[in-house]
Each structure stands twice: as C-alpha cells, then as structure tokens.
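Below is one structure, written out as structure tokens; the observations come after it.
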Amino acid sequence: MSGVKVRREDAKKVLELLKSVGILDGKRKAIRDEKYVIFPVTDTNIAKSLGLEVVDVELPMRPERQIYKNLEDLLPREIFKKLGRLDIVGDIAIVSIPDEILSEREVIVSAIRKLYPKVKVIARRGFHSGLYRIRELEVIWGENRLHTIHKENGVLIKVDLSKVFFNPRMKGERYRIAQLVNDGERILVPFAGVIPYPLVIARFKNVEVYAVEINEFAVKLAEENLELNRDRLKGKIKIIHGDVFEVLPNLPNFDRVVSPTPKGVDALSLTLSKAEKFLHYYDFVHESEIERFRERVLEECRRQGKECRVSVRKVSDYKPHVYKVCADVEILS
C-alpha cells in the first residue's frame, strides 16, 4: 500500500490537495506521529507529479460505515463551503449547486456517487413555484427521470418530484407524530401531498385518517401509495381530492389534526376549528418571532373559546435564522 508523507504543519493543505485531485483513499485511515502525517492515496503517479513524498506503508482500513461520513470528506473545502443542502429521495440525490461552482459539478457528482453508491439520478435543486409547491429540478447525472419509491419509517412512498412536493427531512417528525397518536383516534391531515404523514401514522397505529390534497397528481400517487402499503398498515386512510379551504368546512371534527402547512398559507383558524383534542400546526418562523407565534396560536385558541396548552418546537432549518416549526396544541376544554 502507498501513502504520501507530509509534515504535520502541511497536513491540512495537502489533504485539500489530495481531495481536489481525487486521489485520497477514503477506505483507509491516515496515521500520524509527532512530526509527520501519512495520507492514503489511490494513485502514486499523480502524487509524485505533485511533488509529494510517496512511501510504502500499511495503513488501516476504515470500518465500512466510516468510509465516507459526508461530502466534506470528499470535496475540497472551497467547493464544500459553497455547496447547498443534499437530500436523498429513494434513488435520487437532490443537491443545491450555486452558479459560482457549477463548473465543478463533475467533482460534486463524483463525490455524491461515492457517498451514495445506490443513487441512480442526481438533480440540481431549483426553487419552489406554483400552487402545488413543485421544486424546479435539473437532472445533471444518471437516468433522466424524477420519479422513485422512497422508503421511510416502514412504508414505501411513490413520488414524482416533477409533479409533487415531498420533503424527506420530515422523516423523524412524521415518526414523532405517529408515536403521539393513540389507537382509535380519528385524524385529519390537510395539505397531505402523497400522504407520508397518514402512511406513517397508520403504519404504527390503528386509526382512521382523512387526507385532503388539491394536487391531482399527488392524489393519484397517494392512491397508489395506499395500495402499495396495504399490508403494512394498522389503520385506515381516506383520501379526499380538493381545496383544504373548501373541503374542511364540510367535514366533522377530529380528535387530532396534523397540518403540514405550505409556506405562505395561513390555515391556523380553520385547522384549529376542526381539532377536538390535539393540533400539530406547522409554519415558517424567524427565530426572533417564535414566542410571538406561540402567542398567536394561544390567541386563536381563546378566540375560538378553547383552553389550550401550546408548545413550539423547531423542526428544521429553512434559511438562516428562519425555521420550520411545529406548534403542538393540546385542547384542554
């Protein structure tokens, strides 16, 4: 085996160089003593051409799970610092690549493929737009498609990212809500999309869930997802195609309402009015406004004549100092 031997004071600079030319061997560990660091490399000829000292040395293998922890292990620092978030939906990787580093997309694609070898499509993330919150995506590597099956919390979720909204980062939140639910509850999920919340809830609990969604493509996929998971579910799901603001007034009240509210939509009054025991209401709030948001929820409870206990938790980052939050509302009377 081969490695490059460098003085400790030069180690950081050389590590970045090895990453940038793509010859750092991530399957083996570097070793160090008081004066030197030896980095594992995959190509000694390139290392020599860079003027580095190549040595024969036995370097330990990393455990499989530690080969690559994240993109920072694989990309030069200047590229990684400018790269946006990376999400995996099924076998599709979605990454934010600013224009200023778009010329490095082959390096970025190579790193993603090493980190996620099962990925078959890599797409560049654009902006959300339109009534259905569809994100603009450009396939930059792999199969020319944006449909896949995503696995989460013991369920399978069909998505077509060119036609529907789906956020894989809510996996933990969907599980949290499912664990709060009790068997026998009647639950309403407006803005249900391809029904990830209803699926996860019904996966774990024997409940009846009503899912309301306006996007006809999402409704079609939701129906396919219901069939796909039929044998996995303890509960039942009823899918309703329509506008939340038109459908909900005609529905009865529910034990619990889970509202993954789209950004810019105010459905607090409506969703609270349909909840008899619990409401989980999502919104996007600046960190300085979180307590004010909680007070707004309490004020709406008072306006509707409900005594409520309200706690607000940060769910995920949206942009600097702005968070997706969830108001967990317990209706006491």
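Think of each number as a place in line: the chain as shown, counted from 1.
Note: Cβ is positioned from N, Cα and C throughout, glycine not excepted.
Every residue here is the original one, so none of the noted swaps is modelled.
Counting every protein chain shown, the number of other Cβ atoms lying within 10 Å of the Cβ of Phe165 (mutagenesis position) is 20. Looking at Swiss-Prot, you'll find the mutagenesis Phe165 to Ala noted as follows: Lack of activity.
Glu173 (mutagenesis position): 21 other CB atoms within 10 A of its CB, across all protein chains. For the mutagenesis of Glu173 to Ala, Swiss-Prot gives this note: Decrease in both activities. The structure shown keeps the original residue.
As annotated by Swiss-Prot, S-adenosyl-L-methionine binding site applies to Arg174, Phe191, Glu213, Ile214, Asp243, Val244. Its own atom aside, the Cβ of Phe191 (S-adenosyl-L-methionine binding site) has 23 Cβ atoms within 10 angstroms in the protein chains shown.
Taken residue by residue with DSSP, Glu213 (mutagenesis position) is part of a strand. For the published mutagenesis Glu213 to Ala, Swiss-Prot gives the following note: Lack of activity.
Annotation note: Pro260 (mutagenesis position) sits in a coil segment as assigned by DSSP. Non-local neighbourhood of Pro260 (mutagenesis position): Met170, Val189, Phe191, Ala192, Gly193, Tyr197, Tyr282, each in the same chain, at least six residues away, with C-beta under 8 Å from its C-beta. Experimental mutagenesis at this site is recorded by Swiss-Prot as Pro260 to Asn, annotated: Lack of tRNA(Phe):m1G methyltransferase activity, but does not affect tRNA(Phe):imG2 methyltransferase activity.
The number of other CB atoms found within 10 A of the CB of Pro262 (mutagenesis position), across every protein chain shown, is 19. One mutagenesis experiment named in Swiss-Prot is Pro262 to Ala, and its note says Strong decrease in both activities.
Here S-adenosyl-L-methionine is bound by Arg174, Phe191, Glu213, Ile214, Asp243, Val244 per the record. The longest Cα to Cα distance in that group is 23 Å. Looking at Phe165 (mutagenesis position) and Ile214 (S-adenosyl-L-methionine binding site), their Cα atoms lie 12 Å from each other.
Using a 10 Å Cβ-Cβ cutoff, Ile214 (S-adenosyl-L-methionine binding site) registers 20 neighbours. Considering only the mutagenesis positions Glu173, Glu213, Pro262, the residue whose Cα is spatially closest to the Cα of Val244 (S-adenosyl-L-methionine binding site) is Glu213. On a Cα basis, Asp243 (S-adenosyl-L-methionine binding site) lies 7 Å away from Glu213 (mutagenesis position).
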